Amino acid sequence: MLWLALGPFCAMENQVLVIRIKIPNSGAVDWTVHSGPQLLFRDVLDVIGQVLPEATTTAFEYEDEDGDRITVRSDEEMKAMLSYYYSTVMEQQVNGQLIEPLQIFPRACKPPGERNIHGLKVNTRAGPSQHTSPVVSDSLPSNSLKKSSAELRKILANGQMNEQDIRYRDTLGHGNGGTVYKAHHVPSGKILAVKVILLDITLELQKQIMSELEILYKCDSSYIIGFYGAFFVENRISICTEFMDGGSLDVYRKIPEHVLGRIAVAVVKGLTYLWSLKILHRDVKPSNMLVNTGGQVKLCDFGVSTQLVNSIAKTYVGTNAYMAPERISGEQYGIHSDVWSLGISFMELALGRFPYPQIQKNQGSLMPLQLLQCIVDEDSPVLPLGEFSEPFVHFITQCMRKQPKERPAPEELMGHPFIVQFNDGNSTVVSMWVCRALEERRSQQGPP
C-alpha cells in the first residue's frame, strides 16, 4: 500500500503523484510524477511505451467511482481524470483513509494480424521514441503541431506500406479537413477510399482526426466502414478505408420505402453497435451512410465521434441541420440525439428533400444557429400517412420527438415494427436499387 500526502486541491501543483500502470497478466509498474497537474496525455503514452515496448498503445483507462472504465485519449480527458482522482484523494483524506496511487490500464491496439482485417499493411515512417526513461519534462509543449504528428505516428505504426503503393484515381469528396480519393493499392490490387489530410490544420480538426482513427481501430462490425490502415508522409496523413462503389446516400433521389427499410435496418444496427461501445456518432446524416452494389450499407466518417463519458456530453460539433433540438439549444445530449438525426435523415431520404422547407442547406458549411431555430421552436414534421406505411410514419415520428427521453432507446429501435419488418437479411433489394440508380446516372451523363 502506498501513501500520498496531498494537500487541498489548489495545492496539488506541488504534490507528488504516483501513477500505477497496470500490465495485463504481469502486475504493475509505479511511476512517480512531480508535477501531476501539468501532466500531458502524450507524456503518459510515452512512458507506457517504455513499459510495454511490444505494444502500440493509443489510449488508457481508469476506473470511476462505480468501477466503470473511462477512456483517456486527449489532454482534455487527461485533465478530467486528474480532477476526478484529486477530488477522490481529498475525500479519502477527510475520512482518514489510505491513499492509493492513480491506477491506469493501457489500451493497446490489436496485433496487426488481428486489427488489419482487410490484409493491407501500414508504414508511418516513424522513428523510435526519444524518451529513454519514465521521466516527464515540465517544459513539453502541450498543443504543438509536432506533438500531434508524433501522436499520429505512435498510433499508426503497424506495418509496411508507403505512398508509392497508392495510385490515386477520382476525387470522391471533401470533409473533416481533407479530401477523399478513390485509389488503387498496387501490391494487393484492392480499390480503396483514401482520405488525405494536411497537418497544417486547426488543433480541433487534429483532435477529430485522432478520434476517427481510434474508433476505426476499435470497430469490428459489418455495418461500419472497413479500416485498412494509414500512412504518414511529410505533412500529410492518409487514412485508407473500404471503398463503397455506390457512394453516400445524399447523392440519391427519393428512395422507395421497401429499399429504405432495409437501409434503415443496417444503419440502426451500426448505431446500436457504436452505442454498445459507449460511442456517440454525433454526425449522423445521409452523406455518412454508404452503400455498394453488393447491397451493403455502412456508416462512415467518425471525425466528430468520441467516447461517451458518463452517457452524456456537452460540446458543439457536427452538422447543424441534422442536430437534435437540444443540441441546437446548447443543452446536454446523449444517444437520443443520434436517434433524432437518424429520424430526420430517413425522413429526408423518403421525401427527397430536407424536412424543413425554410432551411436551405449550404453544403460543406455549418449554418447560423438562428436559421435552425425553427427546429427548436416548431413542431416536428410528420411524414404523410397516405404516401408511406403506418409503421414507417410511426418510426420517424418516434425518432423525432422533441423531448429526448421520449425517443426510442436502442433496443426499442431494433424492436420497432418498421425495423422488424425489413430485418430479413435481403441485401438483394438494396443491391438492385443501387445498380439501377448508378446505371441511370451513367446514362444521363452520356459517354465520356
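Placed from the backbone N, Cα and C atoms, the Cβ positions cover glycine too.
Summarising the annotation, Swiss-Prot assigns domain 'PB1' to 18-109.
Taking Cβ-Cβ distances under 8 Å and a sequence gap of 6 or more within the same chain, the neighbours of Arg20 (mutagenesis position) are Ala28, Val29, Asp30, Trp31, Glu100, Pro101, Leu102, Gln103, Ile104. Mapped onto three states, the DSSP output places Arg20 (mutagenesis position) in strand. Swiss-Prot documents Arg20 to Ala as a published mutagenesis change and attaches the note Loss of MAPK7 binding; when associated with A-21.
Counting only same-chain residues at least 6 apart in sequence, those with a Cβ under 8 Å from the Cβ of Ile21 (mutagenesis position) are Ala28, Val29, Asp30, Trp31, Val47, Ile48, Val51, Ile104, Pro106. Under its mutagenesis entries, Swiss-Prot includes Ile21 to Ala with the note: Loss of MAPK7 binding; when associated with A-20.
What Swiss-Prot lists as domain 'Protein kinase' is 166-419, and the listing cites sequence analysis. Taken together, the residues of the domain 'Protein kinase' (166-419) have an average pLDDT of 83.
For the recorded site, His174 (ATP binding site), the DSSP three-state label reads strand. What Swiss-Prot records for Leu172, Gly173, His174, Gly175, Asn176, Gly177, Gly178, Thr179, Val180, Lys195 is ATP binding site.
Swiss-Prot lists Asp283 with the feature active site, proton acceptor.
For Ser311 to Asp, Swiss-Prot lists a mutagenesis experiment annotated as follows: Dominant active form; when associated with D-315.
Under mutagenesis, Swiss-Prot gives Thr315 to Val with this note: Dominant negative form; when associated with A-311.
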Inter-residue C-alpha distance, Gly178 (ATP binding site) and Asp283 (active site, proton acceptor) (nearest angstrom): 17
Neighbour tally for His174 (ATP binding site), based on other Cβ positions within 10 Å of its Cβ: 12
